[in-house]
Amino acid sequence: MADGVDHIDIYADVGEEFNQEAEYGGHDQIDLYDDVISPSANNGDAPEDRDYMDTLPPTVGDDVGKGAAPNVVYTYTGKRIALYIGNLTWWTTDEDLTEAVHSLGVNDILEIKFFENRANGQSKGFALVGVGSEASSKKLMDLLPKRELHGQNPVVTPCNKQFLSQFEMQSRKTTQSGQMSGEGKAGPPGGSSRAAFPQGGRGRGRFPGAVPGGDRFPGPAGPGGPPPPFPAGQTPPRPPLGPPGPPGPPGPPPPGQVLPPPLAGPPNRGDRPPPPVLFPGQPFGQPPLGPLPPGPPPPVPGYGPPPGPPPPQQGPPPPPGPFPPRPPGPLGPPLTLAPPPHLPGPPPGAPPPAPHVNPAFFPPPTNSGMPTSDSRGPPPTDPYGRPPPYDRGDYGPPGREMDTARTPLSEAEFEEIMNRNRAISSSAISRAVSDASAGDYGSAIETLVTAISLIKQSKVSADDRCKVLISSLQDCLHGIESKSYGSGSRRERSRERDHSRSREKSRRHKSRSRDRHDDYYRERSRERERHRDRDRDRDRERDREREYRHR
C-alpha cells in the first residue's frame, strides 16, 4: 500500500491486535485466510486434514474487532474467552462436549474446534472451546474436570502456547503407544441417548451427516460386535456382505477399506452398547446402520452368525468365510483358522508349517497314502534316494537319446548322419587292419575305439543300422586285441609310440575327412561346369542352324 493513503475503518483496531500477538505467541500458527475458506459450523469442518487450529482466539479479557470475528457466530463482538479441553477420546464429538458443557449451566458457547491429525483426520483428543464470559470459563475450569466423558475426565486449561504444546506431545505419545502395543481400533462405543440429535443441526461432526457419538473417522470394527440400533419403525438396509458376528476383539478391515493408525483407547465396557459398524461399500458420508428390528436375521456366509447374545464357547461352528469370527471376548482359546478357499492349504498328513513359512505357498494337497515329496529329498518315484536323471548334452549316449527324442530329425539329416557314420566305420576298420598288419596294434585299437565313440555320440545312435555298425567295429576290435596279446614285444613298442601316433592319426583323420569333402565339392563344381559347357555348345549349334536356315 502506498504511503499517505488513509486507512479505512477495518484497520481501526490493528494496534490492539498487535498487542494481542505480543502477549500470546500462539499466533505463529495462524492462517489469516482459514476463516474465509473454512465453512460455518452448520456444515462441519473443512474436508482437508489440518494439523493445527483454523484460528487461535485472543487471550482472556481482550475484545475482538470485526476482522477477527469467530468462525461460528460472525455477529458476536463482545468478550470472548478461549479454553483448551483435553484428555478426550478420539471419538468424542462436538455434541458430546456441548452436552457436557450445557450440563454445567454454561450456555454461551461461541466455538468448538477439534485438533485433528493431518494424515487421517482423526481427533488428537483435545479441542478449543470459546465462551462469552469469564464466569463461564471459571465454571468450566472448576466443574468440567469432575465430569466423566467416555470414561475419561477432561482437562481444562487456558488457551496459550505452553498448554498447546503439552496437548500435542500427549497426542503423539498416545498414537505411538497405540501403534507399539498393536491395539486395533475397535470403534467407539455408540450412545443411544445421542442418536436423537438431528443430522445437519448445530453440532459439527467430523463428517457431514454422521450420527453423533459415532466415529470421527469411521474405521472398520472387527469381526465382532452387532450393528448399532436403528430408529424405531425404520427398516434396516441389507448390508452388502452380511451382518457382523458376535462381539469380540477387533479384526482385520474389510477388503478395499483403509484403516487409520490405531490409537489407544478404553476397551469396550459391558454397560455400553457396541460400536457402530461401517460396512464395506458404504460411503463415509452416510450414517452408520441403526438398530435392527427384533429377531435375528438369517446368517449370511462370510461374516459369522447374526447379531444377538454371545453364543456359548461350546456352540456349533460358524459358517465358513474369509474372516471366521473369534470367541466373544479377548480371553479364551484361540481357534485354528482354515485357509480361504482360494488359497491351497498344507497337504493332509503333513506337519504344520514353520512360523516363517507363508502358508499360501504350500504345495497342493496330495493323496494321504502317498509319501509327500520334500524339496530336499528324492522324488517319490525313486524309493532308493537316487538323484533324478539329468540331460548330459553331448557327453554320452543317454543324453543323445533324450535329445533325439526331443527334436525329431528330418529324413535328409538322418541320411546325412548315417552316411557319415558308415564312412567313419569303413575308414576306421580299414585303417585298423592296415595298422595291425604293420604291427601297430595300439594305433589300430585306438582307431576302432574312437570310431565306436563317435558313432555312439551321433544323433541316430539308437537306430538299428547304427547298432550294426557299432557291433562290426567291436568285433574288429576284439580280433585285433586277441592278436595283440600274442606278440609281447610288438605290444611294448606300440605302447611307447602310442601317444605320439594317436595325435598323428587324429590329425591325419581330420585332414583326410576335409580332403574328402573338398574333393567332393570340387568334383561337383567340375560337373556343373561341364553341364554349362554342354549347354553353351548346344545353344551355339542351334544358333548356327537357325542362321543357316534363314539363308
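Cβ coordinates come from backbone N, Cα and C, glycine included.
Substitutions noted, but not modelled.
Annotation comment: Swiss-Prot describes 81-161 as domain 'RRM', evidence class sequence analysis.
According to Swiss-Prot, the mutagenesis experiment G86 to V carries the annotation: Abolishes interaction with NUDT21/CPSF5; when associated with V-87. Around the Cβ of G86 (mutagenesis position), the same chain contributes G125, F126, A127, P154, V155, T157, F163, F167, Q170, each under 8 angstroms and 6 or more positions distant in sequence.
In the three-state DSSP assignment, the secondary structure recorded for D94 (mutagenesis position) is helix. Record note (Swiss-Prot) on the mutagenesis of D94 to A: Strongly reduced affinity for UGUA RNA; when associated with 90-A-A-91.
Residue environment of L128 (mutagenesis position) contains 20 other Cβ atoms, counted within 10 Å of its Cβ in all protein chains. Quoted from Swiss-Prot for the published mutagenesis L128 to A: Reduces affinity for UGUA RNA by 40%; when associated with A-84.
While the structure shown retains the original residue, Swiss-Prot records the mutagenesis experiment R202 to A with this note: Decreased methylation in presence of PRMT5/WDR77. Loss of methylation in presence of PRMT5/WDR77 or PRMT1; when associated with A-204 and A-206.
Quoted from Swiss-Prot for the published mutagenesis R204 to A: Decreased methylation in presence of PRMT5/WDR77. Loss of methylation in presence of PRMT5/WDR77 or PRMT1; when associated with A-202 and A-206.
Distance from the CA of L128 (mutagenesis position) to the CA of D94 (mutagenesis position) is 11 Å.
When pLDDT values are averaged over the domain 'RRM' (81-161), the model yields 88. Per DSSP, the secondary structure of the domain 'RRM' (81-161) breaks down as 24 helix, 29 strand, 28 coil.
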